[in-house]
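S.K.: The structure's right below; bear with me while I get my questions together.
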Amino acid sequence: MDNSIHSTDGPDSVIPNSNPKKTVRQRVRLLARHLTTREGLIGDYDYGFLFRPELPFMKKDPRAPPFFGLNEKIPVLLAFILGLQHALAMLAGVVTPPLIISSSLSLPSDLQQYLVSTSLIVCGLLSMVQITRFHIYKTPYYIGSGVLSVMGVSFSIISVASGAFNQMYSNGFCQLDEAGNRLPCPEAYGALIGTSACCALVEILLAFVPPKVIQKIFPPIVTGPTVMLIGISLIGTGFKDWAGGSACMDDGMLCPSATAPRPLPWGSPEFIGLGFLVFVSIILCERFGAPIMKSCSVVIGLLVGCIVAAACGYFSHADIDAAPAASFIWVKTFPLSVYGPMVLPIIAVFIICACECIGDVTATCDVSRLEVRGGTFESRIQGAVLADGINSVVAALATMTPMTTFAQNNGVIALTRCANRWAGYCCCLILIVAGIFAKFAAAIVAIPNSVMGGMKTFLFASVVISGQAIVAKAPFTRRNRFILTASMALGYGATLVPTWFGNVFPQTENRDLEGFENAIELVLETGFAVTAFVAMLLNAIMPAEVEEIGAVTPMPVSAHDNRDGEAEYQSKQA
């Protein structure tokens, strides 16, 4: 891959052989010069811009910092700082899904720590694939987008996993103790990742479908409400943890357990206060924080909550002390299997991931000052979706749930004006190192539920807003309002009352028929799957109303409407 300097005025593509290849000797000389000179190590970048808070009495600098394109030379220190900023921006999103999924299965703390470590390592390794972009030999196809797009664990799988686990505990796939509490069930996690590995083939096939066709089949009026329902179904998880945890909500129980350092009843004011502290800290970072604080405000809020919780005695250090010094992929394994009822919902997850990937990479290209139309752009989209699918297969084999392209990092690019891939590589390296040090994962697992709940509530609400932003791209005609109403009515209902379809089918002793009925039941009790199906069906059969064509002005959908965030930045500086 040629990483030579390109002009920021023209398209910055990664087409092979676009520049003469350098010899190994020339590359070594350039690297040595980059690492041994002040220009290469520090440069003349205004580092104060990243750390300067926006306080009311401080004078704002009207000058915009320089823009670093995809392949431009960038100082080593700046690449590391911005890589750290990208890593912090995605940290909460990377560790939250494995924490929720492992808690749903009552997995022991050592397995939870392993999954958090593996999540960080896998995200770092697979993000490198997405950022680098590989050409498939003797084909017009690529693997990877070639831009600063990072991979993270998909939130969409949490709702499917939660419903499937409930079904597994009720049908005997997983066991309960005499009191009705869930026993650890690693077999269920193996079924989840095994089914995901098979269903990821759907997204791989979608990568070879032209993006325009995908967007026609899954327009914003379909994907928007689906993403909204994913976030809505997860907010309840955050609120339960905010009040102490989902496993101790019954009367007379203490949270998180009777053996915890400071056990309290669910909903105690101490728990509410800790979560509220995290929530308020996030707001204060966004209002008064420096650019580097704004992009990682969720992590800073979590850190503030952890400090106060530790000072008040809510932390348990036993698991941290018992954790190994290092961890890696496959240190622990799970028995892989395919759970039939999960197939259809997980296929829906990968379709949503493909649609999200197209939108995220389009936004990344725009803020990176790259073309957002034409052959090169379409090849980036194809490579990104293909990398999404392949990475999900690899992630499943590495004991991790499905992966998707993260959108948080587009905000970091727009804010810092750095789209350089070397900042992305530094981000990947930081994630991998953080995952290898198992004590870091153990510290995350030991964070009190109320602190995590305040962070999760904010994080999952941002998923809802992302869905609303997608819906806003479609004109609000009568037809679209009807599709939204019908699809979200059933989706909301299934989310609020997830057991509404549980007694429709009679009991049967036919195992094959029971498996088919369980699959239908799981789909209809998963809110976002219901919304996606109804929206797709109505969008296909509902004709456009002639009197509304041209009468409604669509909201702008082009990513050029806020080119690389510069207009937003300048408006803030004014």
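The backbone N, Cα and C atoms fix where each Cβ goes, glycine too.
Just lifted these from Swiss-Prot, have a look:
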MUTAGEN   Gln408 to Glu  Does not significantly affect substrate affinities at 37 degrees Celsius but has no uptake activity at 25 degrees Celsius. Confers moderate binding affinity for hypoxanthine, guanine and 7-deazanthine, enhances binding affinity for 8-azaxanthine and 8-thiouric acid
MUTAGEN   Asn409 to Ala  Does not significantly affect substrate affinities at 37 degrees Celsius but has no uptake activity at 25 degrees Celsius
MUTAGEN   Asn409 to Ser  Does not significantly affect substrate affinities at 37 degrees Celsius but has no uptake activity at 25 degrees Celsius
MUTAGEN   Asn409 to Asp  Total loss of function
MUTAGEN   Asn409 to Gln  Increases affinity for xanthine, but not uric acid, 9-methylxanthine or 8-azaxanthine
MUTAGEN   Gly411 to Val  Total loss of function
MUTAGEN   Gly411 to Pro  Decreases affinity for uric acid significantly. Increases affinity for xanthine, 3-methylxanthine, 2-methylxanthine, 2-thioxanthine, 6-thioxanthine, oxypurinol and 8-thiouric acid. Confers ability to grow on hypoxanthine
MUTAGEN   Thr416 to Asp  Does not significantly affect substrate affinities at 37 degrees Celsius but has no uptake activity at 25 degrees Celsius
MUTAGEN   Thr416 to Asn  Decreases affinity for uric acid significantly more than affinity for xanthine. Confers ability to grow on hypoxanthine
MUTAGEN   Thr416 to Ala or Ser  Does not significantly affect substrate affinities
MUTAGEN   Arg417 to Lys  Does not significantly affect substrate affinities
MUTAGEN   Arg417 to Gly  Decreases affinity for uric acid significantly more than affinity for xanthine
MUTAGEN   Arg421 to Thr or Val  Decreases affinity for uric acid significantly more than affinity for xanthine
S.K.: Between the mutagenesis positions Gln408, Asn409, Gly411, which lies closest to Arg421 (mutagenesis position), Cα to Cα?
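M.R.: Closest by Cα: Asn409.
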S.K.: Which number gives the other C-beta atoms within 10 angstroms of the C-beta of Gly411 (mutagenesis position), all protein chains shown included?
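M.R.: Looking across every protein chain shown, the total is 16.
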S.K.: Let me know the most crowded of the mutagenesis positions, choosing from Gln408, Asn409, Thr416 and counting other Cβ atoms within 10 Å.
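M.R.: The most densely surrounded of these mutagenesis positions is Asn409.
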S.K.: Give me the Cα-Cα distance between Gln408 (mutagenesis position) and Thr416 (mutagenesis position), rounded to a whole Å.
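M.R.: Cα-Cα, rounded: 13 Å.
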S.K.: Could you round the CA separation between Thr416 (mutagenesis position) and Asn409 (mutagenesis position) to a whole angstrom and send it over?
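M.R.: Cα of Thr416 (mutagenesis position) to Cα of Asn409 (mutagenesis position) measures 11 Å after rounding.
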S.K.: Counting other Cβ atoms within 10 Å of each residue's Cβ, which of the mutagenesis positions Arg417, Arg421 comes out lowest?
M.R.: Arg417
S.K.: In the three-state scheme derived from DSSP, which category covers Gln408 (mutagenesis position)?
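M.R.: Once the DSSP labels are grouped into three classes, Gln408 (mutagenesis position) ends up as helix.
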S.K.: Can you check what DSSP calls Arg421 (mutagenesis position), collapsed to helix, strand or coil?
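M.R.: Helix, per DSSP.
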